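Engineer: Take this structure, written in structure tokens, and hold onto it; I'll ask about it next.
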Amino acid sequence: MPVKKKRKSPGVAAAVAEDGGLKKCKISSYCRSQPPARLISGEEHFSSKKCLAWFYEYAGPDEVVGPEGMEKFCEDIGVEPENIIMLVLAWKLEAESMGFFTKEEWLKGMTSLQCDCTEKLQNKFDFLRSQLNDISSFKNIYRYAFDFARDKDQRSLDIDTAKSMLALLLGRTWPLFSVFYQYLEQSKYRVMNKDQWYNVLEFSRTVHADLSNYDEDGAWPVLLDEFVEWQKVRQTS
């Protein structure tokens, strides 16, 4: 989860590198190297008091974990801010804004996860990753990401933020992602609205990589109609 300092587009969730003239996205690994989490005894029950004290290790005077606290939190748990596991955690906490956890979000979410310390959260990493492999949970995470990443005074995602979040969520699994990314790079679109965002996931799940089953008369957004047309021209040229 990129740390936002001024509510602009997020830090690059997937770095983009030049390769043979074509831009390809590199997705961060799920977890950087870290010491193994300490095994937690079943007798060590969840403590709301301990969870609150843990929150204050990172919160500022406004009782919010902001950019600086978030960086320290990520360092302590051994996860890069851009790592997709941070997006899953934010979803579990029902966090409203990227790069920020309120006290209410922290206590409600960590109570749900039964985590009141770093080690317990690290022991939940496999569970958090597993949510990405569940079709229903992934859909919920994907939809959550739209409102989570957008500036709250805007109805749509700016296109750079959309590309970064799509890279994080679909870059590893959608065969057409790199092509779609190239399309967005050269397109006229400067924002992506919620309907377009939702339909990109549906498109990635239902349309074949060769576009052979794409229904031109279907209720797809114009953005995707234009993408298909653009790609077919490239394939025949």
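Every residue, even glycine, has its Cβ placed from backbone N, Cα and C.
Marked as domain 'DCUN1' by Swiss-Prot: 46-232. For the mutagenesis of Asp195 to Ala, Swiss-Prot gives this note: Loss of interaction with CUL1, CUL2, CUL3, CUL4A, CUL5, CAND1 and RBX1; when associated with R-219 and A-225. Does not affect localization at nucleus; when associated with R-219 and A-225. The structure shown keeps the original residue. Under its mutagenesis annotations, Swiss-Prot gives Asp195 to Asn the following note: Loss of interaction with RBX1, CUL1 and CAND1. For the published mutagenesis Ala219 to Arg, Swiss-Prot gives the following note: Loss of interaction with RBX1, CUL1 and CAND1. Loss of interaction with CUL1, CUL2, CUL3, CUL4A, CUL5, CAND1 and RBX1; when associated with A-195 and A-225. Does not affect localization at nucleus; when associated with A-195 and A-225. Where Swiss-Prot documents Asp225 to Asn as a mutagenesis experiment, the accompanying text is: Loss of interaction with RBX1, CUL1, CUL2, CUL3 and CAND1. Does not affect interaction with UBE2M and NEDD8. Fails to augment Cul3 neddylation beyond basal levels. A mutagenesis experiment is reported in Swiss-Prot for this position, Asp225 to Ala, and the note states: Loss of interaction with CUL1, CUL2, CUL3, CUL4A, CUL5, CAND1 and RBX1; when associated with A-195 and R-219. Does not affect localization at nucleus; when associated with A-195 and R-219. Record note (Swiss-Prot), mutagenesis Glu226 to Ala: Loss of interaction with RBX1, CUL1, CUL2, CUL3 and CAND1. Does not affect interaction with UBE2M and NEDD8. Fails to augment Cul3 neddylation beyond basal levels. The unchanged residue is displayed.
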Engineer: Need the DSSP three-state call for Ala219 (mutagenesis position) to compare against my parser.
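Structural biologist: Where Ala219 (mutagenesis position) sits, the three-state DSSP reduction gives coil.
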Engineer: To the nearest whole angstrom, what is the C-alpha distance linking Asp225 (mutagenesis position) and Ala219 (mutagenesis position)?
Structural biologist: 10
Engineer: Given the mutagenesis positions Asp195, Glu226, which one has the fewest other C-beta atoms within 10 angstroms of its C-beta?
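Structural biologist: Comparing Cβ neighbour counts within 10 Å for the mutagenesis positions Asp195, Glu226 gives Asp195.
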Engineer: Measure from the Cβ of Asp225 (mutagenesis position) and count the other Cβ atoms within 10 Å, all protein chains considered.
Structural biologist: 13
